Amino acid sequence: MKAQKGFTLIELMIVVAIIGILAAIAIPQYQNYVARSEGASALATINPLKTTVEESLSRGIAGSKIKIGTTASTATETYVGVEPDANKLGVIAVAIEDSGAGDITFTFQTGTSSPKNATKVITLNRTADGVWACKSTQDPMFTPKGCDN
């Protein structure tokens, strides 16, 4: 009788089935991880802009003169120090009223962010009293810590 050299067809089919089951579990979990990390990245991108807004308002610069961009600031106009497309996942916008109330938003773009985040928005909202709140239109599972839905 000859010694066996290799695997039988059934053994190979079992290995392929096991790999398929593991992939069916791992791929959705990885996609969820990516969506959560994108939310955290977006918030980390816009969170430092609060400091620039607060400094500008405390120097007496009107809220409507606080703009997005990296142009040098002047005595009457402040640029927050980032371009609208600073993060490849989406677009940043700053809209502050003269009262000091306003929003810093991050809008996820379709095609560059996870499909689970596409067109979702993270907003840092400032009241005229200087209180900041974070809101998100993301699924609660993907919303960064410190943000509400």
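Going from the start of the chain as shown, residues are counted 1 onward.
Cβ from N, Cα, C; glycine included.
Given the structure is predicted, the values throughout are model-derived calculations rather than measurements.
According to Swiss-Prot, the protein carries these features:
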type: MUTAGEN; residues: E11 to A; note: Decrease in methylation of F-7 and loss of pili assembly
type: MUTAGEN; residues: K65 to A; note: No effect on pilin-pilin interaction because the twitching motility is unaffected, but weaker Mat-pilin interaction and less detached pili during PP7 infection
type: MUTAGEN; residues: Y79 to A; note: No effect on pilin-pilin interaction because the twitching motility is unaffected, but weaker Mat-pilin interaction
Inter-residue C-alpha distance, Y79 (mutagenesis position) and E11 (mutagenesis position) (nearest angstrom): 64
Residues satisfying Cβ distance under 8 Å from E11 (mutagenesis position), sequence separation of at least 6: none
Candidate with sparsest Cβ neighbourhood (10 Å radius) among K65, Y79, the listed mutagenesis positions: K65
